[in-house]
Each structure stands twice: as structure tokens, then as C-alpha cells.
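As written in Swiss-Prot, here are the features:
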type	residues	note
BINDING	34-64, GLN73, VAL166, ASN212, 269-271, TYR317, ASP349, SER365	FAD binding site
MUTAGEN	ASN227 to His	In MobA3-1; able to hydroxylate 3-aminophenol; when associated with R-292 and A-416
MUTAGEN	VAL257 to Ala	Broadens the substrate range rendering it able to transform phenol to catechol
MUTAGEN	GLN292 to Arg	In MobA3-1; able to hydroxylate 3-aminophenol; when associated with H-227 and A-416
MUTAGEN	ALA400 to Gly	In MobA14-1; able to hydroxylate 3-aminophenol; when associated with R-429
MUTAGEN	ASP416 to Ala	In MobA3-1; able to hydroxylate 3-aminophenol; when associated with H-227 and R-292
MUTAGEN	LYS429 to Arg	In MobA14-1; able to hydroxylate 3-aminophenol; when associated with G-400
Amino acid sequence: MQFHLNGFRPGNPLIAPASPLAPAHTEAVPSQVDVLIVGCGPAGLTLAAQLAAFPDIRTCIVEQKEGPMELGQADGIACRTMEMFEAFEFADSILKEACWINDVTFWKPDPAQPGRIARHGRVQDTEDGLSEFPHVILNQARVHDHYLERMRNSPSRLEPHYARRVLDVKIDHGAADYPVTVTLERCDAAHAGQIETVQARYVVGCDGARSNVRRAIGRQLVGDSANQAWGVMDVLAVTDFPDVRYKVAIQSEQGNVLIIPREGGHLVRFYVEMDKLDADERVASRNITVEQLIATAQRVLHPYKLDVKNVPWWSVYEIGQRICAKYDDVADAVATPDSPLPRVFIAGDACHTHSPKAGQGMNFSMQDSFNLGWKLAAVLRKQCAPELLHTYSSERQVVAQQLIDFDREWAKMFSDPAKEGGQGGVDPKEFQKYFEQHGRFTAGVGTHYAPSLLTGQASHQALASGFTVGMRFHSAPVVRVSDAKPLQLGHCGKADGRWRLYAFAGQNDLAQPESGLLALCRFLESDAASPLRRFTPSGQDIDSIFDLRAIFPQAYTEVALETLPALLLPPKGQLGMIDYEKVFSPDLKNAGQDIFELRGIDRQQGALVVVRPDQYVAQVLPLGDHAALSAYFESFMRA
């Protein structure tokens, strides 16, 4: 990380100086805001943490509960989510505290000893090279803690307003400044019944499956239920089951159980299949107790013992997959130039719900907000046209439907009994195979956005085949030329709203002044059509909107910084300090770590990889196609 840009400042560099633009936190909610976020779950806090980086955007986040979450609910953190946490600069802390999921084992009835279970398979949880981060497990409350700390340490010093419930949301599309009016009711004992009104430019409902914001804009969760009750419990238990510290899927004659080891080395989560429900029956009517969950888990684990000592948290739920047709207040099914601009959005469980079996609920919700946050910031800061906001619903609804389809099949296979002989059910081998085949999806790296205003046509994909247009930027190791430090290239991308331009030089670029990379630098630095010149505000650092990074195919010892264009060594900040962290080489020291080979980059021609602020590849272009680069940004950015 970089700091001391504008002079030496002692103390923790992760605590940004408080901005004079940010108002002090008050007990009462502000009367007017740019963005009102409803809900302090994963979706709401991801959005709040991202917007907190911009003190010129007035953000307010409210929550119905009276304080931060302390226990329970989601715990799985996918590889893709860890990549996002790196952008928020707390991935390392999560890695130290979390439980890493390395292998998954599969158990079924022992054909040699009826009534007992036996291990029949083992697979690696995520395939090699899928991400630089593992799949980990950590209590959702601790994830919230990291986001809250990020917000407190931001230039905005953003903090939630708790104990507020949404009563009403009204939209006046004729109002120019603050078209959305939200009525809140305070629900803590000291202020019960007090009414507050907030006017906002935009409202985002991250208030869960029973979202009041969703209801206010007339959206509905549509889908079905599997009519199957499940229980979930976090336990401290003594057991002789040998795989209790692995992720385990058990299909037995007594039912089905999913075991998830938790952080700390002792805590374990059990998902326990319970009763089949009648049509239209709610799980609450069964009055299932934690004692029943424990007894069922003990029967499924036979002949192994399970002595539960403590249950910090437990719950019951029914499997269901539901989704909204759109994630904003615009009535048109497909936005047109005549469509009104969206003013109210929904994210996370407010717009899609599914079973927890694949561990995607919290992860997918955070990706919703990561998609929306940079777009709101770009529009509010007048960097992009407001029509950009239509892409939130169009991008996220489609991939959520893909998740629903996967989850429906996965949950069904998990609930079906293990097939034995000629009897019905699911073949345990097919169950294991399905898990392996969909590993990219469960790791969170399977999202693929279709061509659109933001996503190119992939006409030049062959120049960098491993950076698929429309998918997340798949990081790889590099060596920084200025100090020979090995690092991950993707970790240059922070949650700061900036675009990344990764320019991979051709083999002969260093020796040829008219080469693709050097010509690109001249174009970006001085041409009137350059996006850097057109869209970077006057007086700001040259990389404040577009962060250009160069990667040469030669070893770092063969790249002379003093011969490179000034754009790759830009002066920045009040003191004009040089940024020495823009130039990289592949890791040629360790076999199999060359980024050009790993990501299929054309070593002769090179390539320009354009990456969105949410870490998704927007374009792969030839280094010399300056017109295409300009046309892309001109389609949605404002000068």
C-alpha cells in the first residue's frame, strides 16, 4: 500500500484522514442524502464501505436491529469474495482468523455393513489455480466487523443508524435533486414510534427477504419451495467422526447432513435434513427443537458418536429459490432511451433467495453491491451518465437466475436419498461429480456478463485468452520492477472506483520507440481523444480515474525505469511524489508462474486489458487500437 503521499503522517496508515467534506455522525438521521442504504447485512455493508471512500458523496445506512450482528447466519466465504476483500484491504485479516476449506469428503451407507456410513470419495474443494485465495469459513458477524471498521476508518467516518424501520418509500421522478422520500420509524425503547423522513437521490434496499423497500417499489420474489425442512446449528461437540474438520456431505439411510468446520479449531456447523413439509406449510408450524436436530445428526453419523456440549446458535428453515424480475424501480422490462432513470434498487436477499447448501447467499449478495457501488459513485461524481445505472439490474438479475437454477438442482440432489442397487435416489458418484463440475460456480468465479454498454464483444480475446471479457480479472503473480517485489497483479485493484488499464507489452516493445506500449502511453498522455485527457478532472492526479499499469515480458532486471514514458512514473499528490509502482515483469524465477503463459497473453503483440472498478474484464484490445479504447469510454463517461 502507498501512504505519505502528501507529507509524512504518523499512525496507522489504514486510518484515512477525516475529510472536511464529511459531516459528523449524529443521533438523528440526516434529512437529505445522496444515497440511503437500508440494511446492515452483507449487501448493505459492502455498499456502505465502498461509498465511504468518497467523502463528497453523502451516504446514510440504517438498520432495523438495535446494534451490529454478533452471532450466526452465513459463514462461507468464496474465493471470489476473498478477492473482493483484498480490494477492501482486509483479506489478510480474514485469512488469519478463518477456517480454510481444502478438501470435501463424501459419505454414504456402507454396503458391507447396513446401518453404518462409510467414506466413499474425496475431492479438492477448489481446483488448482482457480484463485490466489482459498475458500474459507468465518462467522458473518466478523465479516460485518471488518466492513464497519473500514467505514469508521474511511475519509467519511461512516457509521450506521440502528433501530430504524422503513415505513414508506415514495418516488417523484419530476423532482430534480432528491426524488426519493423515505419515512422511517425508530424502534428502540428510548425512541419507539418516533418518525424520521429522509430525502435521497438514490435508495438501496438491502433489507433481506422480507424487504420493505422491495414491497414499496412493487417488486415480488417469485419462485417455489422444495417443501423440505432443514435445521442448522453451530456446535461445540466431542466426536470420533474422523472427518469433522473437513467439509463433509453425508447421505445416509437416516437422512442427510452437511458438516462445515468453523473458525477456531473446535466449532462445527451441521446442516441437518428434517421433515418433508406439506404444500403451503411453513417450517415454523413443526416446532422443531435443537434437541431434534442433535438427535437426527447423531442417527445420521452412526456408528460414530456425537456428544454436543454447547450450541451457540441454531435455526430451522425451508428450502426455496425465489427471484425478482428486476432489481430497480423502472417498470420497463428492458431499459430503453425513453425509460426513466432508476432511483431505488434492491440487493442481496431482497431480490433473490436460495438454499445455503452451496454457500452462495452472503457471497452473491456482496457481489450485487460491489457491482452497484462503483456505478452509483461514478454517476454521483458526474464521471458517468446516469443511464449506466440500468446495467445493475440487467447484469445481476441474469447471473442470479443462473445461481437459482444451480441451487435448485444441487439442493434436490442433496435431499434425495443415496441410490443403492436398483432403488431410486441419487447416485453418490454422480453427486460428487456434480460438485466437481460446478466448482467454479461455488467458488464465485463463474459469473460471466454478456456484451453490453460495459462489456465488449471479445473480438480480440485471443490476445489474452485467460482474461475472459465479462468475467472477473483472474490475478496472477508478477514482479514489481522498481523494487523486485513479488506480488499478485490483481491486488493493484482497490475498491476506490478507478478503472485499471493493464498494458501487456509485446516482446520487442522496449527496443522499438514506435511499439504498441510506448505508442499507447503517448496517446494516453497527449492525444485529445485520450480517455485520460478527456475524463480526468482538472487538477487531479493523472491516475485518479484510470490507473495504467505496464507488464513487460522480460525479466525485471532487463527493464530500465529511467527509459520508460513519464506516464508510467507519474508525479502525484501535493508534493509531486513519483509513483514507482506502475511497472511489472513476469515471475520467471519460479516455474509455471509466468503471467504471459498463465493467462494466454500474446507475447509478440501484447494486449490491453481494461478492467472495471468491480474487477471484471470490460475489454481486451490490441495495444494500438486507440480508437476502440476511446469509443468504449465515450459511450458512457462524461467529460
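Every residue gets a Cβ built from N, Cα and C, even glycine.
Heads up, this one's the original sequence, none of the swaps are in it.
Sequence features annotated in Swiss-Prot and their locations in the structure.
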residue : record               : CB count, 10 Å
GLY44   : FAD binding site     : 29
PHE54   : FAD binding site     : 25
THR59   : FAD binding site     : 28
GLN64   : FAD binding site     : 18
ASN227  : mutagenesis position : 16
PHE270  : FAD binding site     : 27
GLN292  : mutagenesis position : 16
ALA400  : mutagenesis position : 23
ASP416  : mutagenesis position : 15
LYS429  : mutagenesis position : 13
Between VAL257 (mutagenesis position) and ASP416 (mutagenesis position), find the distance joining the two CA atoms and give it rounded to the nearest Å. 12
Count of other CB atoms lying within 10 Å of the CB belonging to ASP34 (FAD binding site): 20
Spatial neighbour of ASP416 (mutagenesis position) that is closest, considering only the binding-site residues GLY44, THR59, GLN64 and their CA atoms: GLY44
Tell me which of the binding-site residues ASP34, ALA49, PHE54, THR59, GLN64 ends up closest to ALA400 (mutagenesis position) in space, Cα to Cα. ALA49
Per DSSP (three-state), GLY39 (FAD binding site) is coil
Running the mutagenesis positions ASN227, GLN292, LYS429 through a 10 angstrom C-alpha radius around ASP34 (FAD binding site) leaves none
By Cα-Cα distance, the member of mutagenesis positions ASN227, GLN292, LYS429 nearest GLY39 (FAD binding site): ASN227
Look up ALA400 (mutagenesis position) in the DSSP assignment and reduce it to helix, strand or coil. helix
What whole-number Å value do you get for the CA-CA distance of LYS429 (mutagenesis position) and GLN64 (FAD binding site)? 45
Collapsed DSSP category at VAL257 (mutagenesis position): strand
